[in-house]
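A.B. asks: Copied straight from Swiss-Prot:
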type: DOMAIN; residues: 14-74; note: domain 'v-SNARE coiled-coil homology'
type: MUTAGEN; residues: LYS77 to Arg; note: Abolished ubiquitination by RNF167; when associated with 66-R--R-68
Amino acid sequence: MSTGPTAATGSNRRLQQTQNQVDEVVDIMRVNVDKVLERDQKLSELDDRADALQAGASQFETSAAKLKRKYWWKNCKMWAIGITVLVIFIIIIIVWVVSS
């Protein structure tokens, strides 16, 4: 067993290599943690935007239903007015034919 300077230098070299590998792994893990935190923030923002979009879609759906109902009633009123005008016109023609 040699315990001279060469053995100590080899041991120190291996220790330094191991320390360098540990430092590299630590740096990689820090980068990964930063990426995970950034991803979490982006997901949170995306979730907030999705909630806002859902609320907007729900409001649009309600407004569209009200508008559909409003124009359905307008259409019914126009039909009623058209039928009334037609009936009055027919009555006028009948009265004119009978009185002639």
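Using the three backbone atoms N, Cα and C, a Cβ is placed for every residue, glycine included.
Note that the structure is predicted; figures quoted are calculated from it, not measured.
Locate each feature and note its surroundings.
C.D. replies: Sequence-distant contacts of LYS77 (mutagenesis position), defined as residues of its own chain at least six apart whose C-beta falls under 8 angstroms from its C-beta, are absent.
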A.B. asks: For the domain 'v-SNARE coiled-coil homology' (14-74), what's the mean pLDDT in this predicted model?
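C.D. replies: Mean pLDDT across the domain 'v-SNARE coiled-coil homology' (14-74) comes out at 97.
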A.B. asks: For a three-state summary based on DSSP, what are the helix, strand and coil counts in the domain 'v-SNARE coiled-coil homology' (14-74)?
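C.D. replies: For the domain 'v-SNARE coiled-coil homology' (14-74), the helix, strand and coil counts are 61 helix, 0 strand, 0 coil.
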